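As given in Swiss-Prot:
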type    : residues      : note
DOMAIN  : 107-210       : domain 'PH'
MUTAGEN : TYR219 to Phe : Impairs interaction with PTPRC. No effect on interaction with FYN or GRB2
MUTAGEN : TYR232 to Phe : Abolishes interaction with PTPRC, translocation to cell membrane upon T-cell stimulation and activation of the MAP kinase pathway. No effect on interaction with FYN or GRB2
MUTAGEN : TYR271 to Phe : No effect on interaction with PTPRC and translocation to cell membrane upon T-cell stimulation. Abolishes interaction with FYN and GRB2 and activation of the MAP kinase pathway
DOMAIN  : 294-355       : domain 'SH3'
MUTAGEN : TYR295 to Phe : Abolishes FYB1-dependent activation of ITGAL clustering
Amino acid sequence: MQAAALPEEIRWLLEDAEEFLAEGLRNENLSAVARDHRDHILRGFQQIKARYYWDFQPQGGDIGQDSSDDNHSGTLGLSLTSDAPFLSDYQDEGMEDIVKGAQELDNVIKQGYLEKKSKDHSFFGSEWQKRWCVVSRGLFYYYANEKSKQPKGTFLIKGYGVRMAPHLRRDSKKESCFELTSQDRRSYEFTATSPAEARDWVDQISFLLKDLSSLTIPYEEDEEEEEKEETYDDIDGFDSPSCGSQCRPTILPGSVGIKEPTEEKEEEDIYEVLPDEEHDLEEDESGTRRKGVDYASYYQGLWDCHGDQPDELSFQRGDLIRILSKEYNMYGWWVGELNSLVGIVPKEYLTTAFEVEER
């Protein structure tokens with residue numbers, strides 16, 4: 001979404017309001033209720049700026065930069081909570097709910113200890129600091145340790161490139177270095193515990209970047225070759241929490257009644273191969289002509305999923321979910337519909353329900 005142009009007087013007013021909350025009330029003796037109200041409003045500023053790409057104070061940098069890593073003096077030091085650095089200099093797009101503890105993150109792609117190169121280290125400080133790093137939902141977090149309640153810094157991975165970088169060091173660890181670079185943002189340099197671990201970080205981030213640049217999850221080359229030789233495994237082959245007798249009969253989209261599960265050989269595909277003629281018009285038992293079903297938009301639940309938030313859709317293993325939108329694909333979520341209920345669903349919990357023949 002492109003931000004609408006704001007009149008200058010409105011931008012100034014918003015800047016003044018945010019600065020007053022951040023700087024003007026910094027040293028005031030506020031009650032707990034007043035502090036909560038202030039922090040709530042400041043969070044609202046950050047979410048609106050991120051959602052609509054508005055940057056009232058165009059200062060570079062990432063979220064909550066580590067004071068030991070990045071010379072931060074002079075920037076806002078207020079907190080969203082009593083001890084969290086205020087994020088007013090953050091300008092990466094589309095980011096919300098970024099102040100999370102290391103153990104609170106979900107959909108983690110890669111995590112572990114790395115040495116991060118500081119941008120401006122002091123004379124007595126080390127150039128490389130050990131950080132607990134996590135890649136989750138298109139974000140790169142780095143913490144003081146794996147139990148930290150808030151990150152030292154966070155940045156959006158989209159728009160970066162990643163590669164091995166042995167030129168960063170001249171000691172025995174040079175083959176364990178990698179970096180993330182961007183044309184219009186600062187670079188990040190890291191050292192892993194071993195060359196193999198560094199390559200794994202590079203591979204995982206590269207795979208994520210491919211996913212962020214498309215609406216489908218890319219496959220590794222060896223996986224593509226295997227798929228040409230094999231049929232899809234039966235869904236019962238997936239490890240999941242207890243299903244047993246709880247697996248329910250499947251209601252096919254566009255069909256009348258319930259299709260009871262049958263006991264057939266395990267090698268049989270779970271996918272229904274549909275002829276092209278069924279795509280345009282179908283005929284039900286009453287002989288009425290009706291519009292065909294878009295089978296490509298249907299996905300099947302791999303495991304039970306219970307939504308924790310009101311906008312999350314709950315479903316069980318085997319449920320057929322119609323995907324309405326993939327606009328939140330970069331965060332690992334799609335918008336789906338089940339039994340006339342609409343909500344977001346984690347794409348990792350879904351698999352294609354039908355294999356449609358191409359023309």
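The backbone N, Cα and C atoms fix where each Cβ goes, glycine too.
Original residues throughout; no substitutions modelled.
Not measured: the values here are computed from a predicted model.
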Tally of residues which DSSP labels helix, strand or coil - the domain 'SH3' (294-355): 9 helix, 29 strand, 24 coil
Protein Cβ atoms within 10 Å of TYR295 (mutagenesis position), excluding its own: 20
Per-region confidence, the domain 'PH' (107-210) (mean pLDDT, whole number): 90
Tally of DSSP helical, extended and coil residues in the domain 'PH' (107-210): 22 helix, 41 strand, 41 coil
